[in-house]
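Taken verbatim from Swiss-Prot:
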type: DOMAIN; residues: 34-196; note: domain 'SIS'
type: MUTAGEN; residues: S52 to F; note: Abolishes stimulation of DnaA-dependent DNA synthesis
type: MUTAGEN; residues: R71 to Q; note: Reduces affinity for DnaA. Strongly reduces DnaA-dependent DNA synthesis
type: MUTAGEN; residues: N83 to D; note: Abolishes association of homodimers into homotetramers. Reduces affinity for DnaA. Strongly reduces DnaA-dependent DNA synthesis
type: MUTAGEN; residues: F191 to L or S; note: Abolishes interaction with DnaA. Strongly reduces DnaA-dependent DNA synthesis
Amino acid sequence: MQERIKACFTESIQTQIAAAEALPDAISRAAMTLVQSLLNGNKILCCGNGTSAANAQHFAASMINRFETERPSLPAIALNTDNVVLTAIANDRLHDEVYAKQVRALGHAGDVLLAISTRGNSRDIVKAVEAAVTRDMTIVALTGYDGGELAGLLGPQDVEIRIPSHRSARIQEMHMLTVNCLCDLIDNTLFPHQDD
């Protein structure tokens, strides 16, 4: 059991090292995309399923409340938090539309959709991205594996942050770290810390 525990930690560290080498440009582009949208008076819509839903909620909460330092609230909405809306849409046998309907209702040109999907193939996330495209929104996608169907929907203005792993647990861990990194970059760009 001890060796298995050490193997989990080692694999996680190796994935972080690989991501630290492969992803800085994509994360930087994503952060600047989010910052520019906020500076233009737009908002960020976020969605994901399971652990990805938790990451979407964490991002939105960090924007609305704060990340590590006090600052004004920033407009972000996690689309997976309203159980009444989600179950009303799903009850009409539109499971694939639970996020897309919200994107069409709430999204506007200049807004950003932060779409989080471990494999990039979740139908409801794919449909949300398709809806965002019709609303002239920019997409920031957090994926893993080969990026899945989601990667093929992205245009030149969009950003994919694809975790270099084929293990769901490692991808989800890196998605959380990436979300924290994005929050840090947004805060430090919009509200640079004053050195005392």
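A Cβ is built for glycine as well, from the same backbone N, Cα and C atoms used for every other residue.
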Nearest to R71 (mutagenesis position) by Cα, among S52, N83, F191 (mutagenesis positions)?
F191
Do you know which of the mutagenesis positions S52, N83 has the most other C-beta atoms within 10 angstroms of its C-beta?
S52
Specify the secondary structure state of F191 (mutagenesis position) as given by DSSP, simplified to three classes.
coil
Do me a favour and check the Cα-Cα span between N83 (mutagenesis position) and S52 (mutagenesis position); whole Å is fine.
16
Neighbourhood of F191 (mutagenesis position), C-beta criterion under 8 angstroms, separation at least six:
T69, R71
Within 10 Å of the Cβ of R71 (mutagenesis position), how many other Cβ atoms can you find? Include all protein chains, please.
14
